[in-house]
Amino acid sequence: MEPAGPAPGRLGPLLLCLLLSASCFCTGATGKELKVTQPEKSVSVAAGDSTVLNCTLTSLLPVGPIRWYRGVGPSRLLIYSFAGEYVPRIRNVSDTTKRNNMDFSIRISNVTPADAGIYYCVKFQKGSSEPDTEIQSGGGTEVYVLAKPSPPEVSGPADRGIPDQKVNFTCKSHGFSPRNITLKWFKDGQELHPLETTVNPSGKNVSYNISSTVRVVLNSMDVNSKVICEVAHITLDRSPLRGIANLSNFIRVSPTVKVTQQSPTSMNQVNLTCRAERFYPEDLQLIWLENGNVSRNDTPKNLTKNTDGTYNYTSLFLVNSSAHREDVVFTCQVKHDQQPAITRNHTVLGFAHSSDQGSMQTFPDNNATHNWNVFIGVGVACALLVVLLMAALYLLRIKQKKAKGSTSSTRLHEPEKNAREITQVQSLIQDTNDINDITYADLNLPKEKKPAPRAPEPNNHTEYASIETGKVPRPEDTLTYADLDMVHLSRAQPAPKPEPSFSEYASVQVQRK
């Protein structure tokens, strides 16, 4: 006997209970309506740091995965899914394996400018035979990567410029984010106005580059000057970056060359000096040429540095005047920083000319008029000395003539006075008791016919005269001799008179027998 089945009247209530039970189970499982929430609209992070992108759900149904994307549309990039795969630098914040976990936030480490963009948290429904279907997406979180700009690099012209030349300098920096940035130029503390400044790209990008150009007018005092490019950005905390260009690497100051003569060390030697002043850089070569032929080659090593950064160099060249019979042209040739040579010439008179003039003279081909001023001054001084010497000699001559006129003893100018002179001499001889008495007489002899000129003879003469005196009371005759010693003849200078008179002095020694 078969068991009896449920009565048909009881089947309806049973099905109703099953449907109610299923409805209650579904309501408890889903809880709330599905909603994907990304609380932050944007976050900023410095390059190299970490950031967290938050995402929460209100329900896990329908069943399906949750994924993170950067960007929207077909070109969006999958960043992370919670399927257990390994993704460098990205991790989930919560443990998604726990029952009823609703937190699907992620952490990005070591952020780079390439990580900038808008990130979306997306809920999918798993399909049985078809691909998963996107159900809902969060509002998106934009990540701003604060990337510091690279240190500015300043570049200048390839070749050195000269004073008063205009040269351009360029400053570049890259890899910064966000796009806003400030760039300024300075020279020796004074701000310069740039010719052009550009930031690329013009639209949105993960990082940006900046380039700026400025024009500088060089001058000879710029050897120690600097051109500075200053970059300010939000990531630098009010400490701008600077790029520096030393103008000493971009300027050339040519030397001023002078050739001068120093005081001679002897009558046959002259020092020539070649000075190269205020030049930069220190690359210098100096060559001495003699009549166009190389005489000496200098490679300076010990240069004198000026306070403005330029250099000086002095080269000495000793000239032996006795070795040159003709005029010689000496050339100082200066080659600086592989530029055309600068030459200065200096002409030196030969030994034949200099011996006639008493000293060696030089004539610089460059403007050396100060040497002539020295010569003129010396000449005037010498002329004054000559005039003074002539005046002194003239006064001395007059005094000598007056002295001769005052010391002259008795002068006899007429021939008939000779007899009286003889009588006076005889009287003097008779009155003399000492045989060695010396008598001085001024004999002005009568003028006779002018003798022919003859060669000068010594002034000291010794003459002997025999003088016979008159009879004396004694029986024997007395013979007296006179020794005329040290006769000095003094002739006067020619005068307007026809013939000048002259006087003779004699020393008479009388010997009595």
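Note that Cβ sites are derived from N, Cα and C of the backbone, with glycine treated the same way.
Keep in mind the model shows the original residues, not the substituted ones.
Across the domain 'Ig-like V-type' (32-137), the model assigns an average pLDDT of 91. Marked as domain 'Ig-like V-type' by Swiss-Prot: 32-137.
Residue counts for the domain 'Ig-like C1-type 1' (149-248) under DSSP, split into helix (H, G, I), strand (E, B) and coil, are 8 helix, 53 strand, 39 coil. According to Swiss-Prot, the feature domain 'Ig-like C1-type 1' maps to 149-248.
Marked as domain 'Ig-like C1-type 2' by Swiss-Prot: 255-343.
Swiss-Prot lists Ala441 to Val among its mutagenesis entries, and the accompanying note reads: Almost complete loss of CD47 binding.
Summarised by DSSP class, the composition of the domain 'Ig-like C1-type 2' (255-343) is 3 helix, 55 strand, 31 coil. Per-class residue totals from DSSP over the domain 'Ig-like V-type' (32-137), listed helix then strand then coil: 3 helix, 43 strand, 60 coil.
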